[in-house]
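Single-structure report; data block below.
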Amino acid sequence: MLLLVDCSSCRTPLHLPPGATRIRCAICHAFTLIAPEPRLQSHASASPFPFPNSSPAPSTFIYPPPTPSPYTHAPHAPSPFNHAPPDSYPFTHAPPASSPFNHAPPGPPPPVHGQKRAVIVGVSYKNTKDELKGCINDANCMKFMLMKRFQFPESCILMLTEEEADPMRWPTKNNITMAMHWLVLSCKPGDSLVFHFSGHGNNQMDDNGDEVDGFDETLLPVDHRTSGVIVDDEINATIVRPLPYGVKLHAIVDACHSGTVMDLPYLCRMDRLGNYEWEDHRPKTGMWKGTSGGEVFSFTGCDDDQTSADTPQLSGSAWTGAMTYAFIQAIERGHGMTYGSLLNAMRSTVHEIFDKNKGRELVEVGGADFLSTLLGLLILGASPPDEEEEVNQAPQKTQEPQLSANEAFAVYEKPFSL
């Protein structure tokens, strides 16, 4: 049975490897000592679903609902960086400076009571056949926008990329899971939360009957080949269902097959004219996929049966995810007044670049240039071909960014804000 222990410092639930005598928290970096195995087994054997009414010692908590964080760290000192926009950031009218975010000095963990909090995940799968070129740029651009446009404190943004110096902040399955727990930890009315993921996505057969189309959507961490994928059911249970009244969460997921990756009850179907209707995705089993009173809005790269592009075509030089670039571009151009205007602008941008290239464009894979489909070759969620493999694919369906939510609403009336 999978065991979870609470961090002795910040109470973030941690996956406990079998036989471990101590574990390091990916969020606050504190070490938690583990009691001898018989004591752990005695707690685990009491019930397959332990509850808070059993009170193990702080160092041996078997995951109950998290308690408020005891952080006493002072907030970050002002950053020495000038926060120039990343190279791939939309609408940089002067020669952009290189990103200051890749090797920022480590600091104390983000406080859990900030009014604005974000987890940003960019997975490049470097030096593997799954490698993507735009995901680190996506992460840096998203961080820059949240800080400059929406006043997210840098100290309240948790970055997970392979470029982080600390391996505890690499985008592994365990670290991403812990970061999601941290994101919603002790949130309170008025909090605004953001979860951004740029990387590979996929789908697999649904095993519990909660999917309308019969498939679960998944996100692929950097270690997915050894640790497995993150399934939409897990994401929903971790950052959607616990969300209390007055808390708002925005998920921006740039990955293949990501349309309903948050497992939310309603999906907004919009055509090219901007007309829309809400599609009911509530499970026929009656399983609850909504929140505990909070609001969740999810912008995703494409529909569940589509793929998302990793391409230099939108920025003109730097590689980015098409959806992330279109999302930031729409906001920078003033189209983010309402959820409907933002979604419509994003879709128009992606449609425009696809129509312009008629599904075909010169792209680069592993150092070799050749013609293939813009949205069918370097796509998030598909494995790039070997360098010597000849590619001759038919054009894919146009990528169409999606919006889903925990409740249906008037998308052209509700103001968008992070």
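Cβ coordinates are placed from backbone N, Cα and C, and glycine is handled just like the others.
Nothing has been swapped: the model has the original residues at all the noted spots.
Summarising the annotation, Swiss-Prot assigns active site to H200 (among others). The local packing around H200 (active site), expressed as other Cβ atoms within 10 Å of its Cβ over all shown chains, amounts to 27.
Look at Swiss-Prot and you will find C256 (among others) tagged as active site.
There are 30 other Cβ atoms within 10 Å of the Cβ belonging to C135 (mutagenesis position). As a published mutagenesis entry, C135 to A appears in Swiss-Prot alongside the note: No effect on the cell death inhibitory function.
The secondary structure of C256 (mutagenesis position), as reduced to three states from DSSP, is coil rather than helix or strand. Looking at Swiss-Prot, you'll find the mutagenesis C256 to A noted as follows: No effect on the cell death inhibitory function.
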Checklist entry - Helix, strand or coil: which one is H200 (active site) in, per DSSP? => result coil
Checklist entry - What's the CA-CA gap between C256 (mutagenesis position) and H200 (active site) in angstrom, rounded? => result 6
